[in-house]
Amino acid sequence: MVVVSPKMANATPNGSVPHNHVGAVLLTIPTIKIDGKQTLATEDHTSIDYLQRAQWLRAAILGANDGLVSVASLMMGVGAVKRDAKAMLLAGFAGLVAGACGMAIGEFVAVYTQYEVEVGQMKRDMNMSVGGERDLEMEMERRTLPNPLQATLASALCFSIGALVPLLSAAFIENYRTRIIVVVAMSCLALVVFGWVGAKLGKTPK
């Protein structure tokens, strides 16, 4: 909170203070113009750790693209053998369940291994001297370590979302040729959307 001396009320229009008001303090508050009006300039103190976000964002984008491409390819492969919408949908749903489970397990093992390697390296660097446990906890809080559970949930959920695109695209189309065209078109469009979402969430430079 800023307290302004009452003597400042006698300041001249150009912002200077008369000599007889020696004790007055002139504070300059930066302003910015918005639509021709002067407004106070404020700083955005909201800080987001994008390195931490990148841990689950990588798993999410990978899972979404994998679910989209793998399930769409599986459905088109089954459709080439049997041009039946029901067979394609059953194959796609089976691919969704199996793929989501596989991505979740694989992501958890991979990220947890990375977590253990980084923690082990931190212990070796600190030599675990006297007070090393406390220093290790402080260092772990300071550094951005991977979160296995977060990456697992992001990967499985986004794989399912990606797999739903070809499934929903083919669910209501009877003609085989039209069904394949719609699945391919929607899959290509979804790839662009997933890439755009990843760029926006990651705040990548334009």
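Along the chain as shown, the residues are counted starting at 1.
Yeah, the Cβs are placed from backbone N, Cα and C, and that goes for glycine too.
Computed from a predicted structure; not experimentally measured.
Here is what Swiss-Prot records for this protein:
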MUTAGEN   ALA54 to Val  Reduces the efficiency of iron transport
MUTAGEN   ARG124 to Lys  Slightly reduces the efficiency of iron transport
MUTAGEN   GLY202 to Lys  Reduces the efficiency of iron transport
Notebook entry, point to check: Between GLY202 (mutagenesis position) and ARG124 (mutagenesis position), how far is it from one CA atom to the other, in Å?
Noted result: 32
Notebook entry, point to check: Which whole-number value in Å describes the distance between the Cα atoms of ALA54 (mutagenesis position) and ARG124 (mutagenesis position)?
Noted result: 26
Check: Within 10 Å of the Cβ of GLY202 (mutagenesis position), how many other Cβ atoms are there?
Finding: 14
Item checked: Cβ contacts of ARG124 (mutagenesis position) (under 8 Å, same chain, 6 or more positions away) -> none
Margin query: With every protein chain in view, what's the tally of Cβ atoms within 10 Å of the Cβ of ALA54 (mutagenesis position), excluding that atom itself?
Written below: 14
